[in-house]
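Enquirer: I have a structure here, written as structure tokens, and I will follow up with some questions on it.
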Amino acid sequence: MRALWVLGLCCVLLTFGSVRADDEVDVDGTVEEDLGKSREGSRTDDEVVQREEEAIQLDGLNASQIRELREKSEKFAFQAEVNRMMKLIINSLYKNKEIFLRELISNASDALDKIRLISLTDENALAGNEELTVKIKCDKEKNLLHVTDTGVGMTREELVKNLGTIAKSGTSEFLNKMTEAQEDGQSTSELIGQFGVGFYSAFLVADKVIVTSKHNNDTQHIWESDSNEFSVIADPRGNTLGRGTTITLVLKEEASDYLELDTIKNLVKKYSQFINFPIYVWSSKTETVEEPMEEEEAAKEEKEDSDDEAAVEEEEEEKKPKTKKVEKTVWDWELMNDIKPIWQRPSKEVEDDEYKAFYKSFSKESDDPMAYIHFTAEGEVTFKSILFVPTSAPRGLFDEYGSKKSDYIKLYVRRVFITDDFHDMMPKYLNFVKGVVDSDDLPLNVSRETLQQHKLLKVIRKKLVRKTLDMIKKIADEKYNDTFWKEFGTNIKLGVIEDHSNRTRLAKLLRFQSSHHPSDITSLDQYVERMKEKQDKIYFMAGSSRKEAESSPFVERLLKKGYEVIYLTEPVDEYCIQALPEFDGKRFQNVAKEGVKFDESEKTKESREAIEKEFEPLLNWMKDKALKDKIEKAVVSQRLTESPCALVASQYGWSGNMERIMKAQAYQTGKDISTNYYASQKKTFEINPRHPLIKDMLRRVKEDEDDKTVSDLAVVLFETATLRSGYLLPDTKAYGDRIERMLRLSLNIDPDAKVEEEPEEEPEETTEDTTEDTEQDDEEEMDAGTDDEEQETVKKSTAEKDEL
């Protein structure tokens, strides 16, 4: 008996020692545990344990192997731009940390898009793993969050390049945009996705990030970083992923909320429910399952059954094992985004909130769209599409206008994402429109370049433009004028210039300021409705500002007679109107050019002709003598009421506003426009016969055509009219000299009187030297005074001694 007791005690001690040894091998909860096996399987039955083996984990490395792995890994320093980027992201988005999951899922979706596109032309692309999924797993015990995709994966070089460096130009642009957004008080969380730096948002919640990736053209590698530096090494376990990428986050202490299943599920539904690939979360649920009974329970139940059914035939079939119902926690992958692609559903079945959520998901914007349209196009090509107008213009909308691709239309063929890199899915002027296009009629297994030349794309583009213009037209007037026109008005004007086939439709969307209202903008339809009887032209005046346009001498009589004038205040406005010959049967008239005429009675006509005859000497003198080289002709004006004169361009010449624009453009490109046909056109000099200056000039010319004062006055009037008409003076010094001469005459000062010369003065000593000399003199005087006092004291002392 004693021997048995001793033997039992030894067994207990051996068992305890074995447990302690296992505990010592186990690794503390550090990043190294990320490379160990998950313990989730211990919570499930055998069948679930098998499913658990599919869970996202980095298998099979013990503590010594992990240490050896880290010692052999190649260390890298982050590029300086990446360090700046990460610091800016962490500092600016620390209050919105949850967006890290959105960015990681978005990157995973991009990787899946790439491998699916490759598989269209390479049948072996999916051989490593035919699944196209995103899987997320929380590991509370180890404080780890895993995000795995079966996308294209990354080679070793791509891990170093994509996760350790970034284009310098892209960094600068991103930093500038972040700064601008912060200064404007706008959200910065959308920028990181737009600039492709969303991966670094992982450091908002993680102390360390581990990326395991397998590309079809390389072995599996592990990338690891603590945000200060990173390392890369070949995975000693070999190919455990098949293909794709696992991102493992070692979460910060304050980020433990992101290990809660409900938190992760809510974030996936909030940000990523419209991702085009299934997203799974490793989740638990309680199920009622059948379990075999213990032998005693089964025997007891069998006895009860035999009491109830005593007469049972002996040839009864073989007895089935007894089971009981038990509630059990089961772990499995739960699908988070089981929603059909929104554009594939009938528009009547889609709620407004769903459109808004989809827009935010695919465009990475935080604001709701201003407008959207969901339609199915049929005919030569069938496709489904949803198009959106954003609330605000994308940053840098007109940077290198026309030379940069538009990323805002995503093309799908049979629900397979093809590209967002087409240059002409939309015309340049609609480069702000965002949306998706999905067609079953386009070929799948061709290159992007071949697809871009496909004739059906031109048909799709044509229908997209028509639907976009319909969508814009339906935006409510108040919202259109206050929001859309401020953000995208220039795009519509460029459309009038560039899109000949849709020019009439676009013209109805134009808005301008006018003399009808001091601040509100007006459409051309509204202008035509307000036109005066017998008015056959739409009058417009171009200027650098509304104030300049409405104070121009060209609009004086028009406004006095009650005609409405459109004010063109943007550089592109005059180009736009020039490209639009008419609207609703009414031609446009630039009031700064020839051709402005008013309906006049017979009496008015006779009066005008009499005035023209009266001023004929002055007109001829100006044309043939005083302004011979400066003007084409001089005429009596019908458009001036207050100003003495104006300089009017010919129908084919440049107005003052257009000439300024052309000179500015020429200055930027280094061209000389002085020889340009339009720039070389001479202008017409119009005079106001009722103005006192003009009347007095007529009198003086009749008296003496060679009067130099009158000649100077004519030139000064011409140059003043040049400025008031919006043109630039070629010689401003000569203009200033003439003004000075006219002022001398008006003040009865001799025109040849010279300016008095300033008398020459002897150079004075500087204040600093004088001050220093004064200070030195004072010091010397003080020293001298001190010496005298000392001598007198000595003499006194000697005299006193003599007396004693």
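Backbone N, Cα and C define each Cβ position, glycine as well.
Not measured: the values here are computed from a predicted model.
Taken from Swiss-Prot, the feature ATP binding site covers ASN107, ASP149, ASN162, PHE199. Annotation of the mutagenesis experiment GLU103 to Ala in Swiss-Prot: Loss of ATPase activity. Quoting Swiss-Prot on the mutagenesis of ARG448 to Ala: Reduces ATPase activity by 85%.
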Enquirer: In Å, how large is the greatest distance between any two Cα atoms among ASN107, ASP149, ASN162, PHE199, the listed binders of ATP?
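Expert: So the maximum pairwise Cα distance among the ATP binders is 17 Å.
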Enquirer: When you measure from the Cβ of ASN107 (ATP binding site), which residues in the chain that are at least 6 apart have a Cβ under 8 Å away?
Expert: GLY198, PHE199
Enquirer: Using Cα coordinates, what distance in whole Å links GLU103 (mutagenesis position) and ASP149 (ATP binding site)?
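Expert: Roughly 13 Å, rounded to the nearest whole number.
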Enquirer: So around the ATP site, ASN107, ASP149, ASN162, PHE199 aside, which residues have their CB within 8 A of the centroid of those CB atoms?
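Expert: Going along the sequence, the neighbours appear as LEU104, ALA108, ASP110, ALA111, MET154, LEU163, GLY198, VAL211, THR245, ILE247.
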Enquirer: Determine the Cβ neighbour count for GLU103 (mutagenesis position): the number of other Cβ atoms within 10 Å of its Cβ.
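Expert: Cβ-Cβ neighbours of GLU103 (mutagenesis position) within 10 Å number 23.
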Enquirer: Can you give me the same-chain residues 6 or more apart in sequence from ASN162 (ATP binding site) with a CB-CB distance under 8 Å?
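Expert: When sequence neighbours closer than 6 are ignored, ASN162 (ATP binding site) has MET154 within Cβ distance under 8 Å.
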Enquirer: Please work out the number of neighbouring Cβ atoms within 10 Å of the Cβ of ASP149 (ATP binding site), leaving out its own Cβ.
Expert: 29
Enquirer: How many neighbouring Cβ atoms, not counting its own, are there within 10 Å of the Cβ of PHE199 (ATP binding site)?
Expert: 19
